[in-house]
Amino acid sequence: MPTWIPNNLCAQPTTRNAKPPSNGHPQATQQQSAPGSLAYRNSSNIPNGATNHVRQQKWQYTRSGHRKMADGEAVISTVNNVEEVHGQLFEVAPRYVNLSYIGEGAYGMVASALDTITRDRVAIKKISPFEHQTFCQRTLREIKILNRFKHENIINIQEIIRSETVDSLKDIYIVQCLMETDLYKLLKTQKLSNDHVCYFLYQILRGLKYIHSANVLHRDLKPSNLLLNTTCDLKICDFGLARVTDPQTDHTGFLTEYVATRWYRAPEIMLNSKGYTKSIDVWSVGCILAEMLSNRPLFPGKHYLDQLNLILAVVGSPSNADLQCIINDKARSYLISLPHKPKQPWARLYPGADPRALDLLDKMLTFNPHNRIDIEQALAHPYLEQYYDPGDEPVCEEPFTLEMEFDDLPKEKLKELIWEEAEAHHRRMEAEAAARNNGGQNPV
């Protein structure tokens, strides 16, 4: 396994021609002891992460504990336990202070903050979803899923800050562990060694095995949803588009509101094949693996047809058996009308890549979802043999059921459910804290 990432990983290209020592580990001039408890780390040294890139994101503080502003940065002010970040008010004090802007999306902003109890920096996601049903659905879905997930390769929820009553609920704050960067940012600046491609891929699949065992499809796997820290720990995030699926049910026509990033969509999603299965996530992981090998998206389609044509130009025209999986007559007719396209050799697309990585890539990016490799098979692939450990690849003990979906509920009801989930999380955290204080015994 890789025991380090050079200190300049996220600032300058790494040196790739240094020969590894006899134990198969890349030669390192600096190593650090492994924090954490992942059993698949069989060494006291673990990857050292994107150090310089992360250093550029560190914050400077005055002696009083207030953060210094960088040139051109929006001012962050604190009044009455409320901090302003890029025009957004974060009501998270007094526990969380010294906020720093990280990013924002359609209905929320993310900031880092200092937890005054643990003295750790955390990530706080402020979400204001209650004007739109779709945003409420995604918020509730993510909270329900992450409240029940507990896995080292999946982002956790440390705390949910909400109003005292559902009627006064306008915003919700989700506190999570702070991860210094993500795979998208990393690939924008650095070429990964094969060791790190392998290590990251294993962690993705390890987390996805847990997700799929819970009868959940992530549906939006992409580099920006894979968080990384300085020790190269990887965590899957953003479950707003995830869906519960029943392996015993025919999901023909399922996932009608699929809006995930086009570049990582499986072809069956665009072609309306018979049902949607866990294989859609496997396709996305294949696209991510290809991107780690080259720092370029494999299928950067500009629109629906362009996306499909880019896929066919690489994996080749579908066979007659593949076409039978497509129930949309227009889609099938379109594919039949296209000139035959041969499959491209992966070694030509990625010269110098580990042949085992390319073999796994080929099995992930198989056009027919019924012939695509599954997560358990991918974990057992020879490319990942140095990490593969079925005894340390846990599954979810309580899988989700279809009754836990809520597509047709009005936003007012969704708001109530969000508040109830936040309240349930708060009670569970209090019970766990009481149990710890009681010597591990359940509180009376």
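Heads up, the Cβ atoms here are built off N, Cα and C, so glycines get one too.
None of the substitutions listed is reflected here, since the structure keeps the original residues.
Look at Asp220 (active site, proton acceptor): DSSP puts it in coil. Summarising the annotation, Swiss-Prot assigns active site, proton acceptor to Asp220.
Under the heading ATP binding site, Swiss-Prot lists Ile102, Gly103, Glu104, Gly105, Ala106, Tyr107, Gly108, Met109, Val110, Lys125. Sequence-distant neighbours of Ala106 (mutagenesis position): residues of the same chain at least 6 apart with a C-beta under 8 Å from its C-beta are Phe135.
According to Swiss-Prot, the feature domain 'Protein kinase' maps to 96-384.
Annotation note: Ala106 (mutagenesis position) sits in a coil segment as assigned by DSSP. Among the sequence features in Swiss-Prot, the mutagenesis site Ala106 to Val is noted as follows: In ku1; loss of function and ATP-binding. Lack of tail swelling, severe constipation and loss of ilys-3 expression up-regulation following M.nematophilium infection.
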Annotated ATP contacts Ile102, Gly103, Glu104, Gly105, Ala106, Tyr107, Gly108, Met109, Val110, Lys125, maximal Cα-Cα distance (Å, integer): 14
